[in-house]
Structures are given as C-alpha cells and as structure tokens.
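Per Swiss-Prot, the features are as follows:
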{"type": "MUTAGEN", "residues": "F88 to A", "note": "Loss of AHBA synthase activity"}
{"type": "MUTAGEN", "residues": "D159 to A, E or K", "note": "Loss of AHBA synthase activity"}
{"type": "MUTAGEN", "residues": "H162 to L", "note": "2-fold decrease in AHBA synthase activity"}
{"type": "MUTAGEN", "residues": "Q185 to E, H or L", "note": "Loss of AHBA synthase activity"}
{"type": "MUTAGEN", "residues": "R219 to A", "note": "10-fold decrease in AHBA synthase activity"}
{"type": "MUTAGEN", "residues": "Y291 to F", "note": "7-fold decrease in AHBA synthase activity"}
Amino acid sequence: MNARKAPEFPAWPQYDDAERNGLVRALEQGQWWRMGGDEVNSFEREFAAHHGAAHALAVTNGTHALELALQVMGVGPGTEVIVPAFTFISSSQAAQRLGAVTVPVDVDAATYNLDPEAVAAAVTPRTKVIMPVHMAGLMADMDALAKISADTGVPLLQDAAHAHGARWQGKRVGELDSIATFSFQNGKLMTAGEGGAVVFPDGETEKYETAFLRHSCGRPRDDRRYFHKIAGSNMRLNEFSASVLRAQLARLDEQIAVRDERWTLLSRLLGAIDGVVPQGGDVRADRNSHYMAMFRIPGLTEERRNALVDRLVEAGLPAFAAFRAIYRTDAFWELGAPDESVDAIARRCPNTDAISSDCVWLHHRVLLAGEPELHATAEIIADAVARA
C-alpha cells in the first residue's frame, strides 16, 4: 500500500455557464442538426480562425476526422500511409479501413514523435500520405517532414488530436500548409464528450468541399431534393456538441498557458528522480499544448511498468500506461498490415518498443493544479519508482 495519497486535482471536463448557455441556445434555436442550425457553422469558423486555417469541418469524432481526411487525399486500396509506430490505434486504423496498408515507422526516443530519417527510408512509390502525430501536444519536426514531403511529393496529414492550440516556430497547425485533424473526445484538451474536426490550409478548398459532401451522405449544403453528388457517410456533428465546443475553445489558450507553466515545474521535479526521464522538447515547438505529462523509466520491463502504474493509480494519480506499439496489437493485423512480421517491424522500431514498455503518462488535468499538488505528485512518483 502506498503511504502517500494524491491531492485533489481539477476535474475534467471543465465547464461553466458558457456551456450551459450554449446548450440552451442550441436547444431554443429549434434545429438540432447542422443543416438547420448555426452552432456547427459558427464553431467551424471560430476553430479555423483560432488555428490559422482557411476552413474547418466538424465531424463526429477524431477517428472519422482521420478517415475523412485520408479519403479526400486519395488514400485507398493499393496505397500506403506512413504513421508512427507509437500512437493511438486510430492513426493506423483510419487508413486501414480505407483499404490502404499502414506502414509503422520508429519515433524519436526523447520526443516520442516521428523520426524523420525513418520516414524518409519508408517512402515507396505507393506512399500516399505521411502522418505525423504531435505526441502529447509536442509538435513533430515539421521542418524535416516538410522537406521530405517536398522532395518526394507525398503530402503530410497532421494528426493533431493532442495538439489543439500548439505551434511550430510561431505557426499554428493550420498555417503549416497541410491538412490536419483534431479530436474532441472526453479526455482531450477541449471536449464535447466526442467530436472531431478536419482543418484545411489555403489552397485546399477543393478537398474541403469534397470532404463536406463525403461527411454528409454526398448532399450539398442547400440540397432539399436528395441530390447525392458523391458517395459518403453521415459524420455530421450535432448542434449541441458544437455549442459546447465553442465554449471550450474560448478558454483553451488560458488553460494551455497554465499547463505550460506547470509542466516546466513538473518536468524538473520528475527529472530529479533517479531513473526517470521526462518527455523531451524541441525549442522550435514553441507552444506545447501538453495533452499528457509523459515520462519514461528506461530499462523498466512492461510488467514492472504496469505494476508501477497500478501503484500510482492506487495513490490517486490519473496515471496510465503508454500506448502499446501498434504492431503489437491484434487490431493492427486485421486489415491493411504490411507484409512483415512483428519481429521484423520491431527490429526497425527499437525506440517504439522501449517507450511502449517503460513510459507512463498523467492526464493533463494534473497540469491545471497548483505547485503544491505538483510537488506532491512528484513525491508519489518517486516513492513508486523506488519500489518498481
């Protein structure tokens, strides 16, 4: 039994009268779907502006956002999509469900983001998209990846599910000349329980218009006679969710500023614990939105890491084991897996294998707490690591 107990952390999701008033506003407008109301339209305009994008399209969840973006980028049977081997499974399954082959590549041992050299080595004539995931809100090396994209002609699709409000060398996600997707699932940095968005930079208006049709059963905005222009599905976000997301967006920047300040302290405290290595940074990623507080205990086996997480949870911390390497999940091999064995992929993804075994993360609400709570958090982690 761990002698120390965690302090109270701020609740998540957070809400106040802004969400309440938004829900009433959506209710009273009398139209609760996007084709009849204005909450989704307003949220899309506000979210696009906040991220420097030309357009935003709100959808049902982050996985659908990825599927939709990949589809309008031409991903399908006979194509390949490069993804990080260390990521949530949706990054790979979104491509696999479209009939493509997902090619996992290794990540950097310090930042947990795509290794550009590994990406360059994985590009083939079949590669249709390169998908960087901005892990825990730390943006991937967009300079190196943009150069690979320019040299090969393979476009980037940013999986920004963790990176609401993040920046790379002063540029927002929508200003980096590539399509990006976001998630608004319950634990994310802004949430309506579920939801997602695809943002399109200048020059991608045609893909945006196609995506709108695809996400609405092929129907144009003004269709009243069931003229389905192209094949599609129903991925439309509802008006209630959009009203909540508008309120969530309004407080995003303030929360990011708090998390950033708190991470500076917590990472220093974690780094002082023998055997603990906090997630590294990149000075070019000059605004990290801090979706997770991640750290490694290099050399720890997966079994011992899992026991460590159990002790942290028992003490009251919102702690989690890191993502499993996607090639070590059964789901990865069901559809669109490369013609390689698990061991073959693991040999070229040593960092992923290590991180997925020895990494722990804390939910971002920890970073909304005060300094005393962070000191207490570090003490609990130090005690648990000493017994790991």
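These residue numbers are counts, starting from 1, taken along the chain as shown.
Cβ atoms here come from the backbone N, Cα and C positions, even for glycine.
Don't look for the substitutions in this one, it keeps the originals.
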Would you kindly give the Cα-Cα distance separating D159 (mutagenesis position) and F88 (mutagenesis position), rounded to the nearest Å? 10
What Cα-Cα separation, expressed in whole Å, is found between Q185 (mutagenesis position) and H162 (mutagenesis position)? 10
DSSP says Q185 (mutagenesis position), in three-state terms, is coil
For Y291 (mutagenesis position), the close mutagenesis positions (Cα within 10 Å) drawn from D159, H162, R219 turn out to be H162
Within the same chain, the residues at least 6 apart in sequence whose Cβ is under 8 angstroms from that of R219 (mutagenesis position) are L213, Y226, F227, H228, K229, G232
